[in-house]
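The structure appears right after this line, and notes come after that.
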Amino acid sequence: MTQCASRRKSTPNRAILGAFASARGTRWVATIAGLIGFVLSVATPLLPVVQTTAMLDWPQRGQLGSVTAPLISLTPVDFTATVPCDVVRAMPPAGGVVLGTAPKQGKDANLQALFVVVSAQRVDVTDRNVVILSVPREQVTSPQCQRIEVTSTHAGTFANFVGLKDPSGAPLRSGFPDPNLRPQIVGVFTDLTGPAPPGLAVSATIDTRFSTRPTTLKLLAIIGAIVATVVALIALWRLDQLDGRGSIAQLLLRPFRPASSPGGMRRLIPASWRTFTLTDAVVIFGFLLWHVIGANSSDDGYILGMARVADHAGYMSNYFRWFGSPEDPFGWYYNLLALMTHVSDASLWMRLPDLAAGLVCWLLLSREVLPRLGPAVEASKPAYWAAAMVLLTAWMPFNNGLRPEGIIALGSLVTYVLIERSMRYSRLTPAALAVVTAAFTLGVQPTGLIAVAALVAGGRPMLRILVRRHRLVGTLPLVSPMLAAGTVILTVVFADQTLSTVLEATRVRAKIGPSQAWYTENLRYYYLILPTVDGSLSRRFGFLITALCLFTAVFIMLRRKRIPSVARGPAWRLMGVIFGTMFFLMFTPTKWVHHFGLFAAVGAAMAALTTVLVSPSVLRWSRNRMAFLAALFFLLALCWATTNGWWYVSSYGVPFNSAMPKIDGITVSTIFFALFAIAAGYAAWLHFAPRGAGEGRLIRALTTAPVPIVAGFMAAVFVASMVAGIVRQYPTYSNGWSNVRAFVGGCGLADDVLVEPDTNAGFMKPLDGDSGSWGPLGPLGGVNPVGFTPNGVPEHTVAEAIVMKPNQPGTDYDWDAPTKLTSPGINGSTVPLPYGLDPARVPLAGTYTTGAQQQSTLVSAWYLLPKPDDGHPLVVVTAAGKIAGNSVLHGYTPGQTVVLEYAMPGPGALVPAGRMVPDDLYGEQPKAWRNLRFARAKMPADAVAVRVVAEDLSLTPEDWIAVTPPRVPDLRSLQEYVGSTQPVLLDWAVGLAFPCQQPMLHANGIAEIPKFRITPDYSAKKLDTDTWEDGTNGGLLGITDLLLRAHVMATYLSRDWARDWGSLRKFDTLVDAPPAQLELGTATRSGLWSPGKIRIGP
C-alpha cells in the first residue's frame, strides 16, 4: 500500500518536472524579455529629449519701448546687455532708466532686478541691490567710452565699460562671481523711446529645461520596455502554469467562453464577486452621497490648478511654488487629472478617480481581503459592517478630493491582495504584478511607500516561493521579469523628463522645503491633536480608529498563539503593512495630517479583523470586552475634543465648524469621557468579580461588536453635518448645493460671490430737511458731530488687512502708497480711501487723534433709501476702527457703535423705526478698512430713509472709529464680472471652488500676466497662500508683486453677508507694455545635460 501510494504521488511530480524541463523556450523568453525591459526602463531617464528653447531679445520690432516677459523660473540661465555710450550721451540731463529687468517702481524691484540707470552725475549698473559698477556720467559721455557690457550667468555678474580705464590703467570692469546675483526678469523696461539705435541689445536665455518631449529613440525605448515587460510577465505566467494546478488567474487568462454557454459567466466571475448584500448597498450609497455633498480635501485647488495649466505648459509643473519645476518623479496621477480637464473642470467630474478608488477598495475588501483573513472573518457580518463603516469614516475626511491618498490606498490594497494570491497559489506572477502595482503606487507620491510596505510584509513567503521555483527553472527566468516589473514605472516617470531635470526639481523642493527630517515625524501626530481643521473630529477618528484596532489586534494575537478560524499569516501581514507604513512615513519629506488617508483601506480590514478578535467567541471574559469598549469611549472623547471643522468652503453652515460640539452647554467630549470612566470602572470591577459575572444580555449586546456601531455612528455624524450645512446655507453657497448646481452649468463660488465694480455709484442722496444745520462734515456729520474730524484715521490704515513691517508677499498697493492725499477730499480729508472710493466725492469722518481723548458722537443726515429689489440687497457703510458687529467666524464682537438707523414716513417728518447692528467681517482687526453690511431683508419694506449713528465713548486711543456715507451697491456675480477668459491668479486654496475662472498660464518659460487674484479668507491668505506662493520660494507672487499693483475690491457672499469667503483683487499694471515676442527653437539634450542650477539663494 505504501509503495503504491508513493508511486501514485511521484507520478505527477515527475510529470511536473518534465514539464519544467521542456519549457526551455519559455525560460529564455522570460529571461531575455525581462532583461530587455529592465535595461530599457533603467536607460529611459538617460535617453535624449527635445527641448523647446526660448530667447528674449530686446529691442523688439526695431523700436525702443518696454516689453513684459515674466519668467516662471524668475531668473534666466544667462543674461547679456550691450548699451552703446551714444545712448547715454543722448539722454536728457536728468537721466533715466536705460534698461531694467523689472519696472523701477515695482515692489522690491532694486532687490530683485538688474538696472542700468543714468542720473545727473553717474551711470550705475546695479543688480539685486548690489552696485556692480558706478561711473561718473562725464566719463561715459566722453569720446573714449564705446559701450557698456553687462553679463550675468552662473559664473557671476559683471559690468565692463569698454574704452574706459580705471586709475591703474586697466580696463574699467567690475563684478562678483556669485551665481545668486542673476536677476529676476519680468520683462525689459526702459525710459527710452523712438527707433532702436545700433548696438543696443539685451539677450536672455530663458530656462526651459522642463519643456521637453521624448525623442524618437526615447519613445521607441519606452515602447520597447513596456512590451518587453508584458512579454516577460506572460512568460512568467506560463512558467507558473507548468505545475499543473489551476488558479483564478489561469481562468481569467483563458479564452473567454460565451456567457450564454452553461457556466460561462460563472467560470469567468468568482462566486464571491457575484453576490450583492445590504452592506454593499450601504457602502455604494455612502460613497455616492458623499461624492455630491461631502467635504473636499485640503489641496484640491492646488492640484486642479496644476492640472489645468499642464496642457498649455507642456509638462506638469508645480505651479504655485518651486520655480515651476515638475512634480516628477511623483506625478503620473496628476497627468491623469490633466487629461480629465479636457472634458470639464467641475468638482464632480474631477473627483471621480477617488470615488472609483473607494468603490474598488470596498469590492476588494469584501471579496478578497476579508475572506483571506480566515473563515471567522468571512462568516462574520459584524466584521463586514466594521470594514464598511471604517472605510467610509476614514475616506470621508481625507479622500473625497483630488489628493492622491485614495489612489494610494487602492494601490496598497491591490498590492496586498496580489501578494496574498501569490502565496495562496504559490505563483510568482501575482507577485510580479504586485511589484508593478507597488511601483506605480510609489510613483504617485512618496507616501506610496505603503505599497512597498505590503511587499516587505510578504517578502519572506515570496522568497520561499522563488527558491522553490528556481530549483526547477533557474534564477534568471524568475528574477528578470521581477526586475522589469519593478522598473517599468521609470518609463512613465521619465517619459518627457530626464534624470538631470528630475534631480534638479528634487533639489529645489528639498532646498526650499518643506522638507523635514525623519526624526520630526512626531509633528504629524502633534498636528492631529491640535484643535484645528487638521486635527478636526473627522480626521482624528479616521486615523485613531485604525490605530486602536491595530494595537488591540497585536495584543490579542500575541497573547493567543492560535485563534480558531483566523488566518494568522494574512493577519500578521496586514498588521505588518500598517506598521511598515508608519515606519516609512518617517522618511517622507512632509508631515501633513492628510497623509493618514493612506490607511483607509487597510484600516478597514484591520477593523474587521479586530471585530472578530474582540467578539465573545474569542474574548470570552466580559472584562476584556468591556475594557475594549472603554477604549472606544476614550477614543470618542478624544475625537470630539476639537472642532467639527472641514476644509475651507466645505465648512460653510456645518454645525460647530469652529468650536467644540456641545449639547445644552456640555461638550460631547465630556459625555464620552464620562462613559469611558463608567466602562473602565465596570471593567475594573469585573477584574475582581467572579469570572462568570457581568455576562448579562446588556453587557453582551454592548460588547459583542462595538466597532461597527461606533464607526456607523460617526459616519452618520459626518453625513448629518454636511446635510445640516446645506440646509442652513440654502439658497446661498454650500459645497453640496454647488455640486448639484454643477449639473446645470454652475460655476461654484463664483455664482454666489457678489462684486461691487464701482463703489462710487451707489451713494444715496441726503435729504435736505436739515441742510442748513449741517456742521463742517456736511451730511455725513449731521447737525452737531462731536469728536469726529475729516482726518480722524491713523496712517497706514488699509483695506481688509493690518500693515506689518516688513511687508508680506502678496500685499496690496495701499501698503506702500502715500499715506496722505496731495489734494484734500470733498470735506477736507487727506486720508486715502479704500475700494476705489473717490475722496473728491466721498467724505470721511473719524475719531482718531493723538491728542486729548473725548467721547465722540455722530448722527448723520437722513439718506433717501431706494425701493428694495433683488439686485440691491445691501446697504453698506465703509468703515474702520473697533466696531461692534456680527460675523460667522467670531459671532458678536464688542466695540464702539456704528449702527444704521432706518425711518418710516410720518406726519410731516421721518419717524425713526429701528436700528441695525452691522455684519462686520473684520471686527477682530480694528485698524482695517472694511464694508459694514446691513441686509435690506432685515429692514421693513416700507422704510424710506437711513442714517449712520456712530458713538466712540471710549477714552482709549486705540478705540477709534471712522465712517463714510451709506450706499446701496450695484452688485454683479464674480462670474459675470471676471468671466472665464481673463487670466486670474487663483490662490492654491480656492481653485476647486472657482472652476470656471481661467488660471494664469505659462509656456516656454513665460507666465501669463493675470488681471485678477482670488484669495481665501483673511487668515488663510495671510498664513497659507501668501507665504506659500512667495517669490522667495519660487511662487507666483514673485511675479505679480514685481510687475503689478493689487487693489482689493468690495465683495460679498450672497445671502451670507457675515461670512469672510475670501477676496477678489484687481491688478493694475505698473507699466503699459506689450508681451515680448520670444525666439523659439529646439535642441536635443541628453539625459545628463543641465544648464546649471536654478537660482534659489537669497
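Just so you know, glycine gets a Cβ as well, placed from its N, Cα and C.
Where a substitution is noted, the model still shows the residue that was there originally.
Keep in mind that this is a model prediction, so the values were computed, not measured.
According to Swiss-Prot, the natural variant S297 to A carries this note: Resistance to EMB. Non-local neighbourhood of S297 (variant position): F398, N399, N400, G401, L402, R403, E405, H594, G597, W647, each in the same chain, at least six residues away, with C-beta under 8 Å from its C-beta.
The annotation that Swiss-Prot gives for the naturally occurring variant M306 to L reads: Resistance to EMB. All protein chains shown were included, and the count of other CB atoms within 10 Å of the CB of M306 (variant position) stands at 27.
According to Swiss-Prot, the natural variant M306 to I carries the annotation: Resistance to EMB. M306 (variant position) carries a helical DSSP state (H, G or I).
Secondary structure from DSSP puts S297 (variant position) in coil.
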